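Colleague: Swiss-Prot lists these features:
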- E4 to K: Does not affect binding to CXCL9, CXCL10 and CXCL11 or activation (MUTAGEN)
- Y27 to F: Reduces sulfation and CXCL9-, CXCL10- and CXCL11-induced chemotaxis. Abolishes binding to CXCL10. Abolishes sulfation, binding to CXCL11, ligand-induced receptor internalization and CXCL9-, CXCL10- and CXCL11-induced chemotaxis; when associated with F-29 (MUTAGEN)
- D112 to K: Abolishes binding to CXCL10 and CXCL11 and CXCL10- and CXCL11-induced chemotaxis. Reduces CXCL9-induced chemotaxis (MUTAGEN)
- R212 to A: Abolishes CXCL10-induced chemotaxis. Reduces CXCL9- and CXCL11-induced chemotaxis. Does not affect binding to CXCL10 and CXCL11 (MUTAGEN)
- R216 to A: Reduces CXCL9-, CXCL10- and CXCL11-induced chemotaxis. Does not affect binding to CXCL10 and CXCL11 or receptor internalization (MUTAGEN)
- D278 to A: Abolishes binding to CXCL10 and CXCL11 and CXCL11-induced chemotaxis. Reduces CXCL9 and CXCL10-induced chemotaxis (MUTAGEN)
- D282 to K: Reduces binding to CXCL10 and CXCL11 and CXCL9-, CXCL10- and CXCL11-induced chemotaxis (MUTAGEN)
- E293 to K: Abolishes binding to CXCL10 and CXCL11 and CXCL9-, CXCL10- and CXCL11-induced chemotaxis (MUTAGEN)
Amino acid sequence: MVLEVSDHQVLNDAEVAALLENFSSSYDYGENESDSCCTSPPCPQDFSLNFDRAFLPALYSLLFLLGLLGNGAVAAVLLSRRTALSSTDTFLLHLAVADTLLVLTLPLWAVDAAVQWVFGSGLCKVAGALFNINFYAGALLLACISFDRYLNIVHATQLYRRGPPARVTLTCLAVWGLCLLFALPDFIFLSAHHDERLNATHCQYNFPQVGRTALRVLQLVAGFLLPLLVMAYCYAHILAVLLVSRGQRRLRAMRLVVVVVVAFALCWTPYHLVVLVDILMDLGALARNCGRESRVDVAKSVTSGLGYMHCCLNPLLYAFVGVKFRERMWMLLLRLGCPNQRGLQRQPSSSRRDSSWSETSEASYSGL
């Protein structure tokens, strides 16, 4: 998945000539294939383009600032610990890195939406791949956290404690490697292309319609459905075990990680439902017309913005739900010269209260 403003296939010169001669094409920015493609002109994109110009730059700029500050704070808190990170904290650190790298690409896409792509094909490939790598990494790392908790609580298997930190490091490396593999189409097929109809240059895919559909299916399955199914399976079994055992201490330890997973589902489900509708239109299962195309384009812009908010939401969840995250943030600010020591003096009692379970296998977040 690349931002929707740039997710369009490119026509070669022969195809453009045929388009102009026969007034035949279907183009979601040029890719609206149907049985009537050869008898009807392409749909106008004025409404969706104007909406993107007004909506996306402001949203991406805000998410860039919030995501950079929030995830930077999470990484700083985790790295400030004097002891080794737990398995879950290590996954969370990688998740913060993934979210940070994703939001770093948003200013580029904001310029693309507001004006046009002015950064050349090389940066187009890098930005698209970087965006997709970290999109997939965020979902897969949450699935890893869920599976870690599942083994730890349901099966009482401390998988990553028996070989720390090698196993968790290898798991994270495997996740990043898989995400890099998923992003190969971006390195190969993305390029800066000047669209004569729009009189603008955009970062676009240059492959056939079937390639676009396949990429969307991959995004839907590998970037959303499979991770969500893993999370749902793991936490359903975890909650069942904890409710039967009445493990209130464990339930408290699970609170933050469950909230983070629920936030992932709420943020990304609307977007992927719209993607599913778009896939069905590509496959001909749903009729494609100009009104529906325009509504889908606008819906993709709005729901993708909601999905990107997830990158900024995690740090807020840590701050409001994670007691130990707040404590360590205050301690970090104190070391950096924060003058508000009165509030910090009240922290140790809470820290002692949590430490009895936060460093055991029952805890979800030893650092947060």
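Backbone N, Cα and C define each Cβ position, glycine as well.
Bear in mind that the values here come from a model prediction, so they are computed numbers and not experimental data.
Distances, neighbours, how buried they are, the whole picture for these features please.
Modeller: Under the three-state DSSP scheme, D112 (mutagenesis position) falls in the helix class. The Cβ neighbour count for D112 (mutagenesis position), using a 10 Å radius over every protein chain in view, is 28.
There are 22 other CB atoms within 10 A of the CB of R212 (mutagenesis position), with all protein chains counted.
Neighbours of R216 (mutagenesis position), defined as other CB atoms within 10 A of its CB across all chains, total 18. R216 (mutagenesis position) falls within a helix when secondary structure is assigned with DSSP.
Under DSSP, D282 (mutagenesis position) is assigned to a helix (H, G or I) in the three-state scheme.
According to its DSSP assignment, E293 (mutagenesis position) is helical.
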Colleague: So which mutagenesis positions out of D112, R212, R216, D278, D282 end up within 10 angstroms of E293 (mutagenesis position), measuring C-alpha to C-alpha?
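Modeller: Of D112, R212, R216, D278, D282, within range: D278.
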Colleague: Hey, how far is D282 (mutagenesis position) from R212 (mutagenesis position), Cα to Cα, in Å?
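Modeller: With distance taken Cα to Cα, R212 (mutagenesis position) is 9 Å from D282 (mutagenesis position).
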Colleague: For the mutagenesis positions D278, D282, E293, which one has its C-beta crowded by the most other C-beta atoms within 10 angstroms?
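Modeller: When each Cβ's neighbours within 10 Å are tallied, D278 leads.
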Colleague: Measuring Cα to Cα, how many Å separate R216 (mutagenesis position) from D112 (mutagenesis position)?
Modeller: 21
Colleague: Between the Cα atoms of R212 (mutagenesis position) and D278 (mutagenesis position), what distance do you get, rounded to the nearest Å?
Modeller: 11
